[in-house]
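Working notes, structure below.
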Amino acid sequence: MLLFWWWELGDPCAWTGKGRGTLKMSPATTGTFLLTVYTLFSKVHSDRNVYPSAGVLFVHVLEREYFKGEFPPYPKPGEVSNDPITFNTNLMGYPDRPGWLRYIQRTPYSDGVLYGSPTAENVGKPTIIEITAYNRRTFETARHNLIINIMSAEEFPLPYQAEFFIKNMNVEEMLASEVLGDFLGAVKNVWQPERLNAINITSALDRGGRVPLPINDMKEGVYVMVGADVAFSSCLREVENPQNQLRCSQEMEPVITCDKKFRTHFHIDWCKISLVDKTKQVSTYQEVVRGEGILPDGGEYKPPSDSLKSRDYYTDFLVTLAVPSAVALVLFLILAYIMCCRREGVEKRDMQTPDIQLVHHSSIQKSTKELRDMSKNREIAWPLSTLPVFHPVTGEVIPPTHTDNYDSTNMPLMQAQQNLPHQTQIPQPQTTGKWYP
């Protein structure tokens, strides 16, 4: 009603020729003002307060249906949209969530879940979690704030705690209220305490477990910790029997009498159950005794005197430079004597070498020289070293000389061999005629 009268009177801060407060608001201005007021009220409405207890499991579901109306174009009444939506959660002013708070969302078409066990250090301190929703189809965003006010529990922590490993569950399935309620009901039938609370839920992947194969509907597994105010029942104590411990060491299932109460919906690995009795644990906490904050008196400060004694570094110089230099000089002289004064020389080597070896070496050098000269000029006569010395049939000595008008450099090899004097004739095969033995 006040808003209606304010709109009729106009803007009191507007100035016209007739005075102040006589200007009417246009419909566009009115619409903008109403949209601003609606935005402010919707932002206040988006901040949600929750009051979990320290040491008790906290679960908050981020429903996609709740955020669908935040993205334009706004759906009409009765219209159903199935846009993919993901969430990003962080502590206000920080890039990540608190250490005790976890978040999981399997697919953009499923709801997100915030879960964890608040600690006693945050009791009385409001924890503001920024929740940003992303519409993956329209790329629109919406941001809400979740204010977590952690309350102190009556009995924290509960003295008796048991951790179960459920093999046929994923963490988001176990966080459902009806599933978690069924599990706590089964534990209560076995344990029969007066108070029973779920303390924490952890995925097996966070404990180093393997990702299951996508066959036979395999699950990751979940660790569920519960606490009670009475001692463990005899059924839970059966895991500590030597027979069951032996079966667990052999990778066999232990025999537990109360397993049938869980087997309907929950497959528990009894070898991984953990029983913790807080009443028998010795506290290692030592109270810190704070002093006055004054350091003990160490006496009067005495700085070093201005007149320092002179120090001679000549000996240090000799040890550091002179000694290595002298050793290097001696080694250099020894090396020079070996390289320069201990050489045999060519004459001494020839005197110690036999004559036959020298002649053989000299003939090899001469032949090598002739071959090199041939490669430079191929129009010269054959070298003497390639001519035959003895006739292969008669054994006569043939002088290794050529006639002056004999030139075989341009003659084929076979023809040159046939024209040589004293050359043995090679018999030619007969093409016609008879053959007689």
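Including glycine, each Cβ sits where the backbone N, Cα and C put it.
Original residues only.
Look at HIS60 (mutagenesis position): DSSP puts it in a strand. According to Swiss-Prot, the mutagenesis experiment HIS60 to Pro or Arg carries the annotation: Misfolded, leading to the interaction with TOR1A, ubiquitination and a decrease of the half-life. Impairs intracellular transport. No effect on glycosylation.
When other Cβ atoms within 10 Å of the Cβ of LEU196 (mutagenesis position) are tallied across all protein chains shown, the result is 18. Where Swiss-Prot documents LEU196 to Arg as a mutagenesis experiment, the accompanying text is: Misfolded, leading to the interaction with TOR1A, ubiquitination and a decrease of the half-life. Impairs intracellular transport. No effect on glycosylation.
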Rounded to a whole angstrom, what is the C-alpha distance between LEU196 (mutagenesis position) and HIS60 (mutagenesis position)? 20
Count the other Cβ atoms sitting within 10 Å of the Cβ of HIS60 (mutagenesis position), across every protein chain shown. 20
Can you check what DSSP calls LEU196 (mutagenesis position), collapsed to helix, strand or coil? strand
